[in-house]
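Participant: OK, Swiss-Prot features for this one:
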| type | residues | note |
| --- | --- | --- |
| ACT_SITE | C407 | active site, phosphocysteine intermediate |
| BINDING | C1120, C1123, C1144, C1147 | Zn(2+) 1 binding site |
| BINDING | C1136, C1139, C1166, C1169 | Zn(2+) 2 binding site |
| DOMAIN | 153-570 | domain 'Myotubularin phosphatase' |
| MUTAGEN | Y11 to A | Loss of function in mitotic abscission. Decreased interaction with CEP55 |
| MUTAGEN | C407 to S | No effect on function in mitotic abscission |
| MUTAGEN | C407 to A | Loss of phosphatase activity. Dominant negative |
| MUTAGEN | P1006 to A | Loss of interaction with NEDD4. Loss of ubiquitination |
| MUTAGEN | C1169 to S | Loss of localization to early endosome membranes. No effect on function in mitotic abscission |
Amino acid sequence: MGEEGPPSLEYIQAKDLFPPKELVKEEENLQVPFTVLQGEGVEFLGRAADALIAISNYRLHIKFKDSVINVPLRMIDSVESRDMFQLHISCKDSKVVRCHFSTFKQCQEWLSRLSRATARPAKPEDLFAFAYHAWCLGLTEEDQHTHLCQPGEHIRCRQEAELARMGFDLQNVWRVSHINSNYKLCPSYPQKLLVPVWITDKELENVASFRSWKRIPVVVYRHLRNGAAIARCSQPEISWWGWRNADDEYLVTSIAKACALDPGTRATGGSLSTGNNDTSEACDADFDSSLTACSGVESTAAPQKLLILDARSYTAAVANRAKGGGCECEEYYPNCEVVFMGMANIHAIRNSFQYLRAVCSQMPDPSNWLSALESTKWLQHLSVMLKAAVLVANTVDREGRPVLVHCSDGWDRTPQIVALAKILLDPYYRTLEGFQVLVESDWLDFGHKFGDRCGHQENVEDQNEQCPVFLQWLDSVHQLLKQFPCLFEFNEAFLVKLVQHTYSCLYGTFLANNPCEREKRNIYKRTCSVWALLRAGNKNFHNFLYTPSSDMVLHPVCHVRALHLWTAVYLPASSPCTLGEENMDLYLSPVAQSQEFSGRSLDRLPKTRSMDDLLSACDTSSPLTRTSSDPNLNNHCQEVRVGLEPWHSNPEGSETSFVDSGVGGPQQTVGEVGLPPPLPSSQKDYLSNKPFKSHKSCSPSYKLLNTAVPREMKSNTSDPEIKVLEETKGPAPDPSAQDELGRTLDGIGEPPEHCPETEAVSALSKVISNKCDGVCNFPESSQNSPTGTPQQAQPDSMLGVPSKCVLDHSLSTVCNPPSAACQTPLDPSTDFLNQDPSGSVASISHQEQLSSVPDLTHGEEDIGKRGNNRNGQLLENPRFGKMPLELVRKPISQSQISEFSFLGSNWDSFQGMVTSFPSGEATPRRLLSYGCCSKRPNSKQMRATGPCFGGQWAQREGVKSPVCSSHSNGHCTGPGGKNQMWLSSHPKQVSSTKPVPLNCPSPVPPLYLDDDGLPFPTDVIQHRLRQIEAGYKQEVEQLRRQVRELQMRLDIRHCCAPPAEPPMDYEDDFTCLKESDGSDTEDFGSDHSEDCLSEASWEPVDKKETEVTRWVPDHMASHCYNCDCEFWLAKRRHHCRNCGNVFCAGCCHLKLPIPDQQLYDPVLVCNSCYEHIQVSRARELMSQQLKKPIATASS
């Protein structure tokens, strides 16, 4: 026998149970056109007639020339072949996808592949949710993705929290029964059941034998103001024999009695401000309660008549008696009233939805659209559901009566009515957290059969059990959101995502049929939760119109004419504009747009245009000409198409271009990465043949700056765009070219007010505080270095070093560098691809590129020398102080990423994001993250909302996306106020890419990929509201910066003022004058005169020395003062001992003594206060050094 070793099980990881399958390609040169998720593996890849098609274990991806289809496999309802060459794919959310093939054989082959991929699973592990969770959990901390797996604390402790929130009297009136522990009574009910306190478990067992599926009447909601409760159950099993059950009748009437014994705040004289109730009715109830309050609980008035709401029609209820069911008889249930709502069963709803899908898949503009939509009866079914919920809400709120809701089995129409009524009654369920609790408690805990209704239950072939019940309920919530847009914390995108993942099987939330099955299969621990994606801290799903203080009871209009078709789900392609296509021109006129973006700061320079056609600008056959200035850059690129074709799927069949790096590096395959972005004004001026205007004459403070900046740094500060070329390893101009540019800078033309003395003083103060020692190590690609070592340049904008960029812009743009900081440099290792308006793709060679941009290839060796001498330097950032660059360039958290959703140019808190490719990916893949963002933290894929081109294409062997460097707040503003970011998780391997233009509308619908790998739902209204909010935050931040700059300017003025005259003793002279006879200057030596003489030598006293820092209370701070991340159990609050504000641990982790606060030991301070204290100490030391020679000379 061989050597004995440890058991092999110790070496098995969870992801090893789900190994990726081998990829089958129809052509060897094809590459996967999307970025896979954790555990996702592409199994088939080939070409259709006009598209690229791929099937993974999670999704079907079809890349057309002008669109992309991205559908999870479990969302596909049926696949069939039509017209011999066409695949007709029907989805469970009513979408219909058609894909054409060139041959009948190929069509049948892909039909067979897709049919096998979408077949019912043989075992639960065949669902992708298990593989996704296993691959999200790695052995190392870097591979952990637990934030994608676990729900929040409000989900785990929802039952206890709900009982406390609704104010149940668990001592005298109600009790929590554990009769269903381990699901021994009813597998489709939760383990804890709320019943009246005098109902015993034996009676509950007897009632369970009388109710269908043992689903007994239990209470699920209590109205806080009047104590009325909502209960739910299934139908009674009366059958044709007319069976009765005394315990069931007693339990139903006991619910009404318990509500009378546990009145709400109205009966006890509490607040009456909730809802739209009649004032006289509230006063009468309060008066009646005051008469009986002294006599105790026993003297409470008779219980209200309980309403039994049967969701079925009376005919259907009676017909169910033949199957052993039935309905309650009012004669047997005293003090009860039975009402039938006439809601259709699941078979009618399924047929209606199929008709709706057929209507939505017709031609875009059918002549009979309205009549066809009416014939589906989908809106009619929604109307009946809303009417039932409104009846329950009015009965509870206005009449104060308890309600018992049931249908046949109690797991389809019953949760629809109960959950919708709770949304109408309780504003908590209209919040993000409350809505999640509502879905968990009323749908999942009470056994809605998601596995059967959604069609992903294993070994079930009966299609009659499939029905979009939950989708229909979400549609009704969408109708409420349309009618009450200010009363819901979540937006439409939240509901659309919930629809997608009800069927996607990416998360385990909606797997299995009841909680008993989920617990037996350990689904909660083996799969991720959808609430991790739809968490409350994700600002992508926040409704910016939400009014949190409103507690109004909703009374919606339920008529069919007031309802709307949910186009975001049923007709997603009908939306008039996507976020990738829309820009500020949709909302603002050209004049208003200019004022919106350039007028927020009085000293911001307007953006100018240097060429009419960016496409012809890249053509060397046409000379570069300068045109008149125009601040509206977006208006001149309307006809440009965004090239979204991957490099491997050129429709013309052109070969992949190989470009020589120019410095002896290996050749790299470059894909079709679209058109070059619109260049900012200064970069266009640099590329044009016209000279620049000089800034040196705008203010005498420029000379002061020149004297303060070291010579080595002054060579890098001639222009923002030139500086960026030097930062990102592109060939830099030689010193002679820079001198020429410096002599010809007069073309820009800036008013004198744009170069105030404050900028010089501010920049000088930064030079003094930095001592020119905080240098940023910018990552470079080793293959572009002549010596094979990484080159590093110095981005001045990340230091406190002044440059002409500071003079070109206002004080506010010191922290918001121009878009050139994000523009891709002209790099010899990048093949620039251009596409003319007709759609043909042309490749511009390396030599043609450089010929149109003269004097850019000189001085590369000089850059390499300067870059290599800066290794190991520290980065001095106003937010973090001095620290190694690696600590600053770090991936941000998931909660921080959610802050940047569709904020345009106003991303006010950004420290760094990471984009890489999953481990094991051996081939370059195109990251279709045009506008939105998905993230895989810790060396996995991360995408940020907004235009993000960080991974348009990449090579595993060193081709990464360039890092976007910026100053303190770290965001980069592109032309027209849009953002562009390039992200990399490997700072030492960076290469340039050519992004797609940001502001050019495209007929190609872009992909907004989220954490789930699916397109992000677009909402132009919420997008505009985010822009408005972000603009407000930016204005506030600019005002804060201006205040800080003004304070620093005043401090420097006091610090740099000439020293006062040394104090001398004039007391003898004054005494002589005072004692002399006939002196008229007797008052000259008074105390007032002495004060006037010595006033100039007084040191300024800071107000903080006489004030006590008051801390912001914990309950008033829900978000970090700096990064605006939300506090929760794992993100605690930290007070800064200097300013008193509340921060998270990342923004408040440094310690310093604060003598001004009598804190002589190091205490916790925020990053900004840390820097301020450090600067103040350095200024005090400098002042002391200046006073020493003066005191020596005077002595």
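Cβ from N, Cα, C; glycine included.
None of the listed substitutions appears in this model.
Help me picture these features in the structure, burial and contacts included.
Facilitator: All chains included, 28 other C-beta atoms sit within 10 angstroms of the C-beta of C407 (mutagenesis position).
Counting only same-chain residues at least 6 apart in sequence, those with a Cβ under 8 Å from the Cβ of C1166 (Zn(2+) 2 binding site) are Y1121, N1122, C1136, N1138, C1139, N1141, F1143, C1147, C1148, L1150.
DSSP assigns C1169 (mutagenesis position) to a helix. Within 10 Å of the C-beta atom of C1169 (mutagenesis position) sit 21 other C-beta atoms, taking all shown protein chains into account.
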Participant: Looking only at C1120, C1123, C1136, the binding-site residues on record, which one has the least crowded Cβ, with the fewest other Cβ atoms within 10 Å?
Facilitator: C1123
Participant: On the three-state reduction of DSSP, what should I expect for C1136 (Zn(2+) 2 binding site)?
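Facilitator: SS state of C1136 (Zn(2+) 2 binding site) = coil.
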Participant: What mean pLDDT score does the domain 'Myotubularin phosphatase' (153-570) have in the model?
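Facilitator: Here the mean pLDDT over the domain 'Myotubularin phosphatase' (153-570) amounts to 89.
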Participant: Quick one: what's DSSP say for C1147 (Zn(2+) 1 binding site), helix, strand or coil?
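Facilitator: Once the DSSP labels are grouped into three classes, C1147 (Zn(2+) 1 binding site) ends up as coil.
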Participant: Could you measure between C1120 (Zn(2+) 1 binding site) and C1169 (mutagenesis position) for me? Cα positions, answer in whole angstrom.
Facilitator: 15
Participant: In whole Å, how far does the CA atom of C1144 (Zn(2+) 1 binding site) lie from that of C1169 (mutagenesis position)?
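Facilitator: Counting only the Cα atoms, the answer is 14 Å.
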Participant: Which site among C1139, C1144 has the most other CB atoms no more than 10 Å from its CB, taking these as binding-site residues?
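Facilitator: Result for the most crowded candidate: C1144.
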Participant: Do me a favour and check the Cα-Cα span between C1123 (Zn(2+) 1 binding site) and C1169 (mutagenesis position); whole Å is fine.
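Facilitator: Checking the Cα atoms of C1123 (Zn(2+) 1 binding site) and C1169 (mutagenesis position) gives a distance of 15 Å.
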Participant: Other than C1120, C1123, C1144, C1147, which residues of the chain come within 8 Å of the Zn(2+) 1 site, judged by Cβ distance to the Cβ centroid of those residues?
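Facilitator: So the extra residues in range turn out to be H1119, Y1121, N1122, D1124, C1125, F1143, A1145, G1146, C1148.
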Participant: Measuring Cα to Cα, how many Å separate C407 (mutagenesis position) from C1169 (mutagenesis position)?
Facilitator: 62
Participant: Near the Zn(2+) 2 site, what residues other than C1136, C1139, C1166, C1169 in the same chain have a C-beta no further than 8 Å from the centroid of the listed C-beta atoms?
Facilitator: R1137, N1138, G1140, N1141, F1143, C1148, V1165, N1167, S1168, Y1170
